[in-house]
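Reviewing the structure listed below.
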Amino acid sequence: MLAFAARTVVKPLGFLKPFSLMKASSRFKAHQDALPRLPVPPLQQSLDHYLKALQPIVSEEEWAHTKQLVDEFQASGGVGERLQKGLERRARKTENWLSEWWLKTAYLQYRQPVVIYSSPGVMLPKQDFVDLQGQLRFAAKLIEGVLDFKVMIDNETLPVEYLGGKPLCMNQYYQILSSCRVPGPKQDTVSNFSKTKKPPTHITVVHNYQFFELDVYHSDGTPLTADQIFVQLEKIWNSSLQTNKEPVGILTSNHRNSWAKAYNTLIKDKVNRDSVRSIQKSIFTVCLDATMPRVSEDVYRSHVAGQMLHGGGSRLNSGNRWFDKTLQFIVAEDGSCGLVYEHAAAEGPPIVTLLDYVIEYTKKPELVRSPLVPLPMPKKLRFNITPEIKSDIEKAKQNLSIMIQDLDITVMVFHHFGKDFPKSEKLSPDAFIQMALQLAYYRIYGQACATYESASLRMFHLGRTDTIRSASMDSLTFVKAMDDSSVTEHQKVELLRKAVQAHRGYTDRAIRGEAFDRHLLGLKLQAIEDLVSMPDIFMDTSYAIAMHFHLSTSQVPAKTDCVMFFGPVVPDGYGVCYNPMEAHINFSLSAYNSCAETNAARLAHYLEKALLDMRALLQSHPRAKL
């Protein structure tokens, strides 16, 4: 569930004039305090939108039944009104009525493994090195780049991002470094060490399943240079050549309850506990991966996507991870690189902004060779593996192997056009792509489905996401008409434009805090908190259908030619992520092999055809030039 963001225009901090007089530490707080609070939408408005969103995806009988339940729910003096008042009270008392609830329900209480089910991966452009020297040089430069970005976080001088002229909440940037998820028996927690009395000065480096603590600052507080980091990485590489080590990191890929039990067993031992604490506190992790088996160029991208998302299995690089760590950069000897991140801390856009910065940084030449001062040996993190822990590792390996075999992932570069074409037609590129997805899905399945697209709520203090529902009556009318020979081309163009505009309108409402999904979730959680019986509208078939997202999608734009990916959120669904570049579009599509009805490559094929057909339709009927 990643965050949609229209390309945020970054302007410098300057909308609150007295900043030049303030200490840096109060700058971020002043910006955050000036942001509006997330509103609770009017009850009737959300319920009307809910009923409207159900029309394309449920039968007329189901819809009529739900309409009755909605009318009862919102009756004067009824349960809906009481819950709405409770939510409004919560909004007055908290900084954001949703953020804590969302963190818990979407992430910390979610018991499936973070791998595939929750943590997104990112594939960066293949680098031009093909050997160990190149791998370590690039990793060193990347580390230096992240530390350079960290200066802006530490000094609170990150340029504020704007969306449609409105400043955005920058809090997520302050959660992604020196943080880690910690498993718990029913609910996990996230520990952030960046604001402690002694903030961490080390990163974690993993090679051949062996973890190292690498200090990246000198005693005077200055960061190590890329040359110095390179020397340290060489030391790490040379002292971890054994390949018979137990992949302790694979424990973090297991079901959260199983991992919580194994975690408690693991940290009973002081040596293990100290090693785990070092990983949790580190600023971020760098995984020096073994090269994946060679494959043909067209399969290469999808293989690397798997490597970034899950490591490729216990025989390859899955043991080279600590999946609870918020940020893990991955660099392999063959030039493939990317990252995987734990989702509780942030959505895609802040991660991608950091990546854009770091990738630009890695292209800078080293102007001066830095002096090679003697540096201490990086500390190897030891683990005492008891038979019980070994058994936990074996179980985690088996579970991960099943998950990896079940994942069907395809990365497609759509070369025919990028955001340039929809823009030339005065259409939103995001809405255009979403309508192509609706068309592709309809052509395969002959029906519309509940579709989730992430909308950023960062216009509000501590805002995370809400849902843009891409399946509408407008989109359904368009996709039905597209292959109907009785509908004229001119009518099809009008229906396409109308569907795109409707999606654009929904997006605008969602980022202003007026979508209904999080509001309904809030009402449901309020009912649980008030210990009242669950209202019928939440026990209804229509609600179950509406929340079963066969298409879970996200636009994550970047300046870098990269793509993000994640697994489907339902067993019979798809995960679709895309980065629209100027003249091409990067897509990732995922499904599960255990579902006979879904196939990622087939959806990719139909999506490509839908995009081309929509372009041909618009080109055959040029807009009248005003």
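Cβ atoms here come from the backbone N, Cα and C positions, even for glycine.
Here the original residues are kept at every noted site.
The Cβ neighbour count for His343 (active site, proton acceptor), using a 10 Å radius over every protein chain in view, is 21. Positions annotated as active site, proton acceptor by Swiss-Prot: His343.
Summarising the annotation, Swiss-Prot assigns CoA binding site to Lys419, Lys423, Ser424, Glu425, Lys426, Leu427, Ser428, Pro429, Asp430, Ser456, Arg504, Gln555 and lists similarity to another entry as the type of evidence. Listed in sequence order, Pro422, Val500, His503, Arg504, Thr507 are the same-chain residues six or more apart from Ser428 (CoA binding site) with CB atoms under 8 A from its CB. The secondary structure of Ser428 (CoA binding site), as reduced to three states from DSSP, is coil rather than helix or strand.
Just so you know, the Cβ of Tyr452 (mutagenesis position) picks up 24 other Cβ atoms within 10 Å once every protein chain is counted. Swiss-Prot gives this note for the published mutagenesis Tyr452 to Ala: Increases the KM for carnitine 100-fold.
In Swiss-Prot, a mutagenesis experiment is listed as Tyr452 to Phe, annotated with the note Increases the KM for carnitine 320-fold and reduces enzyme activity 10000-fold. According to DSSP, Tyr452 (mutagenesis position) sits within a strand segment.
Swiss-Prot lists Tyr452, Ser454, Thr465 with the feature (R)-carnitine binding site. According to DSSP, Thr465 (mutagenesis position) is assigned to a strand segment.
For the published mutagenesis Thr465 to Ala, Swiss-Prot gives the following note: Increases the KM for carnitine almost 70-fold and reduces enzyme activity 450-fold. Within 10 Å of the C-beta of Thr465 (mutagenesis position) there are 28 other C-beta atoms, taking all protein chains into account.
When other Cβ atoms within 10 Å of the Cβ of Arg518 (mutagenesis position) are tallied across all protein chains shown, the result is 25. For the mutagenesis result Arg518 to Gln, the note given in Swiss-Prot is Increases the KM for carnitine 230-fold and reduces enzyme activity almost 100-fold.
Counting every protein chain shown, 24 other Cβ atoms lie within 10 Å of the Cβ of Phe566 (mutagenesis position). Looking at Swiss-Prot, the entry for mutagenesis of Phe566 to Tyr says: No effect.
The secondary structure of Phe566 (mutagenesis position), as reduced to three states from DSSP, is coil rather than helix or strand. According to Swiss-Prot, the mutagenesis experiment Phe566 to Ala carries this note: Increases the KM for carnitine 18-fold and reduces enzyme activity 100-fold.
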* Write down the Cα-Cα distance for Ser454 ((R)-carnitine binding site) and Phe566 (mutagenesis position), rounded and given in Å. => 13
* Using Cβ-Cβ distances, find the residues under 8 Å from Lys419 (CoA binding site) that belong to the same chain and are at least 6 apart in sequence, listing them in sequence order. => Pro429, Pro580, Met581, Glu582, Ile585
* Can you tell me which recorded positions out of His343, Ser424, Lys426, Asp430, Ser454 are within 10 A of Thr465 (mutagenesis position) by Cα, answering none if there aren't any? => Ser454
* Report the largest Cα to Cα distance, in Å and rounded to a whole number, among the residues Lys419, Lys423, Ser424, Glu425, Lys426, Leu427, Ser428, Pro429, Asp430, Ser456, Arg504, Gln555 that the record lists as binding CoA. => 25
* Sequence-distant neighbours of Ser424 (CoA binding site) in its chain (C-beta under 8 A, six or more apart) -> none
* Tyr452 (mutagenesis position) and His343 (active site, proton acceptor), Cα-Cα, nearest whole angstrom -> 17
* Asked: When you measure from the Cβ of Lys426 (CoA binding site), how many other Cβ atoms are you left with inside 10 Å?
  -> 9
